[in-house]
Amino acid sequence: MQGGRVVLGLLCCLVAGVGSYTPWDISWAARGDPSAWSWGAEAHSRAVAGSHPVAVQCQEAQLVVTVHRDLFGTGRLINAADLTLGPAACKHSSLNAAHNTVTFAAGLHECGSVVQVTPDTLIYRTLINYDPSPASNPVIIRTNPAVIPIECHYPRRENVSSNAIRPTWSPFNSALSAEERLVFSLRLMSDDWSTERPFTGFQLGDILNIQAEVSTENHVPLRLFVDSCVAALSPDGDSSPHYAIIDFNGCLVDGRVDDTSSAFITPRPREDVLRFRIDVFRFAGDNRNLIYITCHLKVTPADQGPDPQNKACSFNKARNTWVPVEGSRDVCNCCETGNCEPPALSRRLNPMERWQSRRFRRDAGKEVAADVVIGPVLLSADPGAVGQQEEGGDGAAVMVPSVGTGLVCVAVAVALAAVGVAVGIARKGCTRTSAAV
């Protein structure tokens, strides 16, 4: 495999009422053409016929991932110490020397996993990292790094024992009904904003289209703002290195840089939706080729006008000025000075102090806010390593890799024990990252 990081995708689901089931397995192998990778029940490892390099079990409180050390189907076993789970780089739980497998077992919230909330589903997203150690001669390596995204899907209304999941909710403000629900979400969208898109296959020079939303069961009129966004190499926005994309209560500061086109999209499709685009980037000096973006989303009543603390401002390079999505241009004046806090908080804070002070802040009942993480967004090391999505049989989706790239895409048909359901990677709704308040 040449010139890039391998990206594989796994998806695992639990269906309401299913207490346990045999985990689904996926096999893959190279068949002549080094770019012609395939997944499915008929694939065979060149080392061990019928072996499954990666198997996932989505259990009630944890996930269990088993990785065969012949990860690439070449007959060459990788070093178990080179495999880790999640952004926190958790080590394996056990080794099976007889079967040459490495097993990771971790709680659903452990090892830096990201949880997503959709109206019907809880989605836990993590990844397996393969970072090969140098060969005996430290100036060379013989295999490429690999990132294997993993998702576990659970019904939000019921758990696997058929007992209702009862999350704790907070009302929008004291005037709203206690039955109301606020669900904040970030979605990665296609170029025309019509559908969600996978998190893989981005290259430097591409654009990330991000859609922020808030929904309530009773549809109380709300206006959504993206207060701040920080990119990092993990879901922890406080980690280092980090990069501020949106700051100062809604100023898209990345668009102020000369070589970017980052901006909010005007007009909004709805008051409770806000879209913005950013130019793809990576962190210099880091070979992981991935980023997480943590955004602080908040809402105000729809009839409350924008102000310096509640705004969405982009920098217009042609006019050399900041412009708002709505409201008077005066609300954006503070974007240039960086002093957008109300008088009581007007002291100049560094970006991380501002970030920490805003987490889940409620301002006298006028706003409800939450931090939402989107990622990992995976970058292709090689130009042209973007797959094309096609529909496959039995509800599966097929990601067809471009010829000559190191990107491995998948076709998945998942069989759940006693349940006649098939699900696939990159289906609509599987790339949404949300937070419920």
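For all residues, glycine too, the Cβ spot is worked out from N, Cα and C.
Substitutions noted, but not modelled.
According to Swiss-Prot, the feature domain 'ZP' maps to 57-320, an assignment based on sequence analysis. The average pLDDT computed over the domain 'ZP' (57-320) stands at 86.
Annotation of the mutagenesis experiment ASN159 to Gln in Swiss-Prot: Loss of N-glycosylation.
One mutagenesis experiment catalogued in Swiss-Prot, THR168 to Ala, is accompanied by this note: Loss of O-glycosylation. No effect on secretion. Reduces binding to the sperm head by about 80%.
Quoted from Swiss-Prot for the published mutagenesis GLU196 to Ala: No effect on secretion. Around GLU196 (mutagenesis position), a 10 Å sphere centred on its CB holds 19 further CB atoms from the protein chains shown. Under the DSSP three-state reduction, GLU196 (mutagenesis position) is assigned to strand.
For the mutagenesis of PRO241 to Ala, Swiss-Prot gives this note: No effect on dimerization or secretion. The structure shown keeps the original residue. Under the DSSP three-state reduction, PRO241 (mutagenesis position) is assigned to coil, being neither helix nor strand.
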Whole-number Å value for how far GLU196 (mutagenesis position) lies from PRO241 (mutagenesis position) (Cα to Cα): 28
Local Cβ density at PRO241 (mutagenesis position) - other Cβ atoms counted within 10 Å: 11
